[in-house]
Every structure is written in C-alpha cells, then in structure tokens.
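I have placed the structure first, in the form of structure tokens, so that the comments after it can refer back to it.
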Amino acid sequence: MVEQIKDKLGRPIRDLRLSVTDRCNFRCDYCMPKEVFGDDFVFLPKNELLTFDEMARIAKVYAELGVKKIRITGGEPLMRRDLDVLIAKLNQIDGIEDIGLTTNGLLLKKHGQKLYDAGLRRINVSLDAIDDTLFQSINNRNIKATTILEQIDYATSIGLNVKVNVVIQKGINDDQIIPMLEYFKDKHIEIRFIEFMDVGNDNGWDFSKVVTKDEMLTMIEQHFEIDPVEPKYFGEVAKYYRHKDNGVQFGLITSVSQSFCSTCTRARLSSDGKFYGCLFATVDGFNVKAFIRSGVTDEELKEQFKALWQIRDDRYSDERTAQTVANRQRKKINMNYIGG
C-alpha cells in the first residue's frame with residue numbers, strides 16, 4: 001500500500017533522481033569545467049557507488065512512499081557499465097510508471113538497444129548547440145553537434161522517445177535557439193530551453209549570464225507562430241508551447257526567473273549514495289549508502305526516507321537574489337554528483 005507523505009511545505013513525493021556515476025566524457029564549463037576536472041581528477045571508486053541491487057531496493061521503498069517516476073542521471077549515466085541491468089530491475093517495481101534517462105547522447109549507438117530491450121523508453125539528450133564549432137567549444141572534447149544529432153536519429157529509430165535539453169547562456173549560445181527550434185520542429189522532437197542556473201560551485205554563474213524565459217519567448221515569437229499549452233501534471237517544470245503549423249511542442253524551463261520550488265516533488269540520490277532534497281543543496285546529504293550497508297530492514301529504510309522527506313523545507317530558487325548568491329558561505333553539491 002502506498003503511503004501519502006508531504007514535506008514541511010506540503011509537497012508530495014513523486015519523483016526520484018538516481019545519479020549512477022560522477023564521471024562524464026564531456027567537460028562543459030557550467031557543469032564539469034576542464035580546469036577543475038582535469039586528467040588527474042580522482043573520481044569515486046566503484047565501492048563508493050551504490051550497487052544496482054541497492055538502487056533497486058531504494059527505488060522499491062520509495063515507490064511505497066508515492067514515487068512514480070525515476071530518472072537516471074550522472075555524470076554521464078551511459079558510462080556506468082551494464083546500466084541495462086539496472087533498468088530491468090527498476091522496471092519490475094510495482095508503482096513505478098515511468099523511467100527516464102538524461103544523457104549527452106554520445107554513447108547511444110553503443111548502448112541504446114540494450115537499454116531499450118531492458119525497458120527504457122524515454123531519454124533526454126543534453127545538447128547546447130547545433131553549430132559544430134560552438135558545440136565543440138562548449139563540451140571541450142572536440143565532439144561535433146552532428147555526431148550527437150546522428151545518435152539522436154539512432155535513438156528515435158529504435159523506438160526511444162527523445163527530448164532535447166538546452167542550457168542557454170547569454171552571449172554563449174543564445175543564438176542557437178532559433179536554428180535548434182527549426183531543426184527539431186522539422187524532426188518532430190520536443191526541445192526544452194533551460195535558464196542558466198547556479199548549480200554547483202565551479203560554473204562562474206551570475207544573473208547577467210541568464211537569458212530569461214520572457215527574453216527567449218520574445219525571440220521565438222519573431223520567427224514562429226505559437227500557442228501556449230496547459231500544464232500536463234502537478235510539478236511540471238517546463239512552460240510548454242505548440243507550433244501552430246505542425247503541432248510540435250517545445251518548453252521553456254524558468255529555473256531562475258519564475259522558480260517552481262512550491263511544486264517540486266523530487267528526491268535526489270547522489271552518485272556516492274546520499275539523499276538530497278534540492279538540486280542546490282549545501283548541507284551534506286544523509287548517507288543512504290552507509291545506512292543500507294549497516295544492515296537495516298526495508299521498514300527501517302522506509303521510516304528513514306519518510307523522516308527525511310517530512311523535514312524537507314528546501315526552496316533555494318524562491319529565495320535566490322544577487323545578495324543571497326554573493327553571501328552564500330557553504331558550497332553546493334556539484335552537478336556531476338547529483339545530476340540535473
């Protein structure tokens with residue numbers, strides 16, 4: 001039987017973000033800048049990661065508390081060996097209605113079919129430019145946008161439902177909004193543009209680098225005829241629009257200009273096995289990995305997850321100002337540990 005629990009702000013729990021690795025094969029400046037994550041950077045050893053059995057156990061207990069959706073993140077999740085084994089385990093859990101995965105797309109041809117066969121049906125591909133030269137400068141690994149576009153074509157050809165995520169930074173890739181909308185509109189693929197956020201500690205974020213939803217919308221309306229779309233469910237983070245001529249939808253994620261803390265239903269598990277109630281968390285998360293490995297029962301695990309959710313009062317984006325960002329003393333958890 002599913003228990004209905006809410007946090008201190010009355011928010012239910014519906015989603016679980018599972019980071020399966022802290023490693024990535026890109027070095028995007030806003031997430032894992034090469035100056036910080038160089039060739040000598042020490043990533044987590046395997047024994048510091050949750051095993052797939054541990055993740056499945058955690059997901060099963062969370063399903064009993066109301067979680068219906070699971071998203072697999074990283075780092076780059078396709079760098080975790082035998083990820084299809086985890087997908088198959090998660091697909092067997094009663095109550096889990098949707099399993100998604102966020103990826104940079106580079107390894108889709110290598111692993112996509114195995115993941116599909118294990119039950120994965122939905123992926124988000126992070127792609128911040130459609131121009132090859134610009135994309136190479138963003139990922140710092142000399143990977144062309146055309147390479148990722150080919151991987152996306154492959155993913156759709158095997159039956160995966162693909163959405164594309166684009167983090168927009170002023171003066172960096174805001175000139176990519178129109179060409180990317182045009183390209184994916186013709187492909188009938190949903191694209192979502194995300195306001196640049198101050199996740200982690202190393203991306204040099206400030207308000208001047210943010211292109212807001214309203215600024216994006218003004219740009220888009222000069223080139224396309226669009227209509228707004230009603231939200232599909234409670235807690236949907238994107239504001240959706242529809243192209244009038246072919247009905248293809250796109251989204252704008254207002255993580256800075258119009259925060260959505262009040263409807264956030266996500267629990268997050270970092271790659272080193274810690275619980276976080278917010279993408280912008282500063283306090284060290286509860287060590288779920290150590291708790292599980294101490295020999296607790298599923299009932300004890302459930303009670304701990306309930307307690308963690310019921311004391312949750314995070315609303316970082318609601319409270320974000322230039323002053324709060326400048327005065328912040330404690331470091332946030334880095335994005336490669338907690339996913340997006």
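Glycine is treated like the rest: Cβ placed from N, Cα and C.
Although substitutions are noted, the structure shown does not include any of them.
DSSP classifies C31 ([4Fe-4S] cluster 1 binding site) as coil under the three-state reduction. The [4Fe-4S] cluster 1 binding site annotation in Swiss-Prot covers C24, C28, C31.
If you draw a 10 Å sphere around the CB of Y30 (S-adenosyl-L-methionine binding site), it holds 21 other CB atoms from the protein chains shown. Residues annotated as S-adenosyl-L-methionine binding site in Swiss-Prot: Y30, G75, S126, M197.
According to Swiss-Prot, the [4Fe-4S] cluster 2 binding site annotation covers C261, C264, C278. Cβ neighbours within 10 Å of C261 ([4Fe-4S] cluster 2 binding site), excluding its own Cβ and spanning all shown chains: 17.
Per Swiss-Prot, domain 'Radical SAM core' is recorded for 8-227.
R71 (mutagenesis position) falls within a strand segment according to DSSP. When other Cβ atoms within 10 Å of the Cβ of R71 (mutagenesis position) are tallied across all protein chains shown, the result is 22. Among the mutagenesis experiments that Swiss-Prot reports, R71 to A is described with the note: Strongly reduced affinity for GTP. Reduces activity by about 80%.
Quoting Swiss-Prot on the mutagenesis of T73 to A: Reduces activity by over 80%.
Recorded in Swiss-Prot as a mutagenesis result, R192 to A carries the remark: Reduces activity by about 80%. Under DSSP, R192 (mutagenesis position) is assigned to a strand (E or B) in the three-state scheme.
Swiss-Prot gives this note for the published mutagenesis D198 to A: Loss of activity by 92%.
Among the mutagenesis experiments that Swiss-Prot reports, F260 to A is described with the note: Alters stability of FeS cluster and alters protein stability.
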Out of R71, T73, C264, give those recorded positions positioned within 10 angstroms of C31 ([4Fe-4S] cluster 1 binding site), comparing C-alpha atoms, in sequence order.
-> none
How big is the Cα-to-Cα gap, in Å, between C261 ([4Fe-4S] cluster 2 binding site) and M197 (S-adenosyl-L-methionine binding site)?
-> 14
Determine, using Cα-Cα distances only, which of these recorded positions is closest to M197 (S-adenosyl-L-methionine binding site): T73, C264, C278.
-> C278
Row C24 ([4Fe-4S] cluster 1 binding site), column other C-beta within 10 angstroms, all chains, value 23
By a three-class reduction of DSSP, C261 ([4Fe-4S] cluster 2 binding site) is assigned helix
Candidates C24, C28, R192, C278 (recorded positions) passing the 10 Å Cα cutoff around G75 (S-adenosyl-L-methionine binding site) are C24
Roughly how many Å separate the Cα of T73 (mutagenesis position) from that of C24 ([4Fe-4S] cluster 1 binding site), to the nearest whole number?
-> 11
